[in-house]
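**Q** Starting off with a structure, shown below.
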Amino acid sequence: MAASVSRAICVQKPGSKCTRDREATSFARRSVAAPRPPHAKAAGVIRSDSGAGRGQHCSPLRAVVDAAPIQTTKKRVFHFGKGKSEGNKTMKELLGGKGANLAEMASIGLSVPPGFTVSTEACQQYQDAGCALPAGLWAEIVDGLQWVEEYMGATLGDPQRPLLLSVRSGAAVSMPGMMDTVLNLGLNDEVAAGLAAKSGERFAYDSFRRFLDMFGNVVMDIPRSLFEEKLEHMKESKGLKNDTDLTASDLKELVGQYKEVYLSAKGEPFPSDPKKQLELAVLAVFNSWESPRAKKYRSINQITGLRGTAVNVQCMVFGNMGNTSGTGVLFTRNPNTGEKKLYGEFLVNAQGEDVVAGIRTPEDLDAMKNLMPQAYDELVENCNILESHYKEMQDIEFTVQENRLWMLQCRTGKRTGKSAVKIAVDMVNEGLVEPRSAIKMVEPGHLDQLLHPQFENPSAYKDQVIATGLPASPGAAVGQVVFTAEDAEAWHSQGKAAILVRAETSPEDVGGMHAAVGILTERGGMTSHAAVVARWWGKCCVSGCSGIRVNDAEKLVTIGSHVLREGEWLSLNGSTGEVILGKQPLSPPALSGDLGTFMAWVDDVRKLKVLANADTPDDALTARNNGAQGIGLCRTEHMFFASDERIKAVRQMIMAPTLELRQQALDRLLTYQRSDFEGIFRAMDGLPVTIRLLDHPSYEFLPEGNIEDIVSELCAETGANQEDALARIEKLSEVNPMLGFRGCRLGISYPELTEMQARAIFEAAIAMTNQGVQVFPEIMVPLVGTPQELGHQVTLIRQVAEKVFANVGKTIGYKVGTMIEIPRAALVADEIAEQAEFFSFGTNDLTQMTFGYSRDDVGKFIPVHLAQGILQHDPFEVLDQRGVGELVKFATERGRKARPNLKVGICGEHGGEPSSVAFFAKAGLDFVSCSPFRVPIARLAAAQVLV
């Protein structure tokens, strides 16, 4: 934050005519070309090893093209200074975000240190020219420099009237990984001596040694450690701890040592010509655009179509020129609470580095109010101007030099979820923005924070972090360690908070997962069973924590040097993946009345409906409370794991050697299923409920363990003999179960299974209708690949409906549709739509089958693919729009051609991921369905695509 406070500063001659209201004599480009810099005669190229460390695409830092300046028809250098600018906030594509905002602040009359921005188009021309400055550009840069010199009454390289500069990159989109800032450019021995005569030796030579460090590292790629070694050795030899304790004499000596480091590393002396320094810095910024880290950042974030980076050259101002100077950072509103009050820090007689290094503790802004009342009043006025102008909370950096305020930067301020919602609502109430604009001010991640518990003070536990895994499900959890699902349920029944620690979870663990306050797994990715189920329930989860070793037998987990046994306290941060020792204090979800107001605006705008994935009445109620417009996916197989009695009935059905015995088990399951459906219909009174028929492979209902234990348990539960049980297990075993005997294939082979589930749905719907509940059941057939498969199941379902309706003498409306999760189904969607009244894309399996990735095994290679830029996102987290997305669009278009009123949506994990939701909205889908806890996030994403 404060590191950049010192970036934009200027040294002015005491008593100079550089007053607040000073304006340039001319903003127009001069028709006479600026003189060529003296070093331009030095031919050719600076050695390519100057950029080797950053792996720059344009490795040589070339000298200025030795040619007469050529007039260009397109402007490439834009000036800015108080009251007048050649750019504005709308020119981010050309000036970069930083340059556009500097120009905007200057144009509305704020005191901005003057400077100029070299456009992104110039960077593009530089790249196109094979990393050589385009003809005429250097003359334009020198022209811009002369404008700044006239504005400030100071000259680059003049010891009597020294002008120092900062040089910074700035693309249209904020891009960490670009070139760092170069400060104090323009210093050499003569200028440092002149500066020392005016402002003191210590200040001058501290600035010089900082410049040598930054220029050497940032521009010439000399390892910073080489400079730091000299600094540390100097402090040790003097018995000092802090940089500020060094004397002027010490700093002078360091300057000499830093020059020796430069000479040794580059084989040539440090360039003393200030214009040569400026040239090399500009080239370094241009080259940084093609650095590996910048290209990787653009690839990962899908940033395309940009011309390059702009170069911002700005005069320096200093906050460390005595007790009438200082530096600070502030937010125009509290970024934690949203309160309309300035929130920030200020340091007297300091530069930003002092804050970053922790050398001094910053003071509240009230300190500035007391010490520099005139500058403070101007700062408050500027904050009000900027908020009204940008219509957003601003993050502002400023410096006061000898009682004069300089605005260094403004940008939209980062904030917490609670603050984001309050600021959006307050600004509408203040008449500053309209509701549609306010919707854009809150990020989906902000709502995620509001819907989960958080730690009171994350910085307080940093020394207690003992491992870090994947942040699989956000929020915070504090509980006592348990190692089995049964123990988690038992502890929960006793009113204890349990953290379930497993090597990995399975469907049989769902009871314990639901009972636990948090889940920690040794293995598994962001789409593992633990992660997916945790997100459905809004449970905090840290998965794939390779730094832990779980020992179920002894009920202990080893985390580094720590061994935790059952009952010991552990805390999890599901938003960061941190595993924290002990019992850390929690604060409840920060829900407020502002959130309801904000979400009402969201719902007024969006067209895409948002439903929820819910398997129990409690889930359904949570979904409804979070604004779900129905249930888009109710997984019937999850109901079977709800109790020992249910799982035994399922196993009896699986093991039954005859239809008669299988039907007996199904009759028991009918009672359970009917009761569950009644509860869900009741909770969703008046809203549609989509129930998916059994999808799990049969083997997932079998006990875990070695074959002898499985056989023994099955025999005890079902009455089968060991030989029959073993034969049945062998028959159920599959080489690739996720592509095997599951979904509609179960219902086709065992039609009585589909009949039981359909009967439970219709009987529950009739019972609830008789109680005055409005019921809209929709039955979804899973894993369909051909229209014949769907036709088989639809016929069975409609036959059951007719029988149930005839028995009770009453009918209800219902729909039968299918999941589109097999690529073939998407390709023949028109044929399938003849049988289906709705499509719901199961994007989890559709992604799995389209990529040929096993979801259970992607953790072995996806991280490598992401690290190498082969994939930009994990396709199980963020929809693959080019591949899977095209299948979604194709199937939707084909399906609606065959059935124009076809309802289409999705019910995979992507239904709660903001960029995926935006894609589905643009693709014309009718709904998305997601975890109950992500419903507000999907609602917001669906609205933001329209504003």
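Heads up, the Cβ atoms here are built off N, Cα and C, so glycines get one too.
Those substitutions? Not in this structure, it's all original residues.
According to Swiss-Prot, the record shows the following:
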MUTAGEN   Gly525 to Ala or Pro  Greatly reduced activity. Strongly reduced or lack of phosphorylation by PDRP1 in vitro
MUTAGEN   Thr527 to Asn  Greatly reduced activity
MUTAGEN   Thr527 to Asp or Glu  Abolished activity
MUTAGEN   Thr527 to Ser or Val  No effect on activity
MUTAGEN   Ser528 to Cys  No effect on activity or phosphorylation by PDRP1 in vitro
MUTAGEN   His529 to Asn  Abolished activity. No phosphorylation on T-527 by PDRP1 in vitro
ACT_SITE  His529  active site, tele-phosphohistidine intermediate
BINDING   Arg635, Arg692, Glu821, Gly842, Thr843, Asn844, Asp845  substrate binding site
BINDING   Glu821, Asp845  Mg(2+) binding site
ACT_SITE  Cys907  active site, proton donor
MUTAGEN   Leu946 to Val  No decrease of the cold sensitivity
**Q** Rounded to a whole angstrom, what is the C-alpha distance between Asp845 (substrate binding site) and the residue listed as 'active site, proton donor'?
**A** 11
**Q** Which one is it: of the recorded positions Gly525, Arg635, Gly842, Asn844, Leu946, whose Cα lies the shortest distance from the Cα of Cys907 (active site, proton donor)?
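**A** Considering only the listed recorded positions, the nearest one is Gly842.
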**Q** Ranked by the number of other Cβ atoms within 10 Å of their own Cβ, which of the recorded positions Cys907, Leu946 ranks first?
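**A** Selected residue: Cys907.
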**Q** Using the structure shown, find which entry in Gly525, Gly842 (the recorded positions) has the sparsest Cβ neighbourhood within 10 Å.
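**A** Taking Gly525, Gly842 as the recorded positions, the minimal 10 Å Cβ count falls on Gly525.
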**Q** Per DSSP, Cys907 (active site, proton donor) is which: helix, strand or coil?
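**A** In the DSSP reduction, Cys907 (active site, proton donor) maps to coil.
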**Q** What's the CA-CA gap between Glu821 (substrate binding site) and Gly525 (mutagenesis position) in angstrom, rounded?
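**A** Cα-Cα, rounded: 21 Å.
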**Q** Report the residues of the chain - excluding Arg635, Arg692, Glu821, Gly842, Thr843, Asn844, Asp845 - with C-beta within 8 Å of the mean position of the site's C-beta atoms, for the recorded substrate site, in sequence order.
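**A** Surrounding the site, in chain order, are Leu633, Asp695, Pro782, Met819, Phe841, Leu846, Cys907, Gly908.
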**Q** Which one of the binding-site residues (Arg635, Arg692) has its C-beta surrounded by the most other C-beta atoms within 10 angstroms?
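**A** Per the Cβ count, the most surrounded site is Arg692.
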**Q** Round to the nearest Å and give the CA-to-CA distance linking Arg635 (substrate binding site) with Gly525 (mutagenesis position).
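**A** Arg635 (substrate binding site) to Gly525 (mutagenesis position), Cα-Cα distance: 22 Å.
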**Q** Least buried of the binding-site residues Thr843, Asn844, going by other Cβ atoms within 10 Å?
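**A** Comparing Cβ neighbour counts within 10 Å for the binding-site residues Thr843, Asn844 gives Asn844.
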**Q** Looking at the binding-site residues Arg692, Gly842, Thr843, Asn844, which has the shortest Cα distance to Gly525 (mutagenesis position)?
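**A** The answer is Asn844.
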**Q** According to DSSP, which kind of secondary structure is Arg635 (substrate binding site) found in, if we only use helix, strand and coil?
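**A** Looking at the DSSP assignment, Arg635 (substrate binding site) belongs to a strand.
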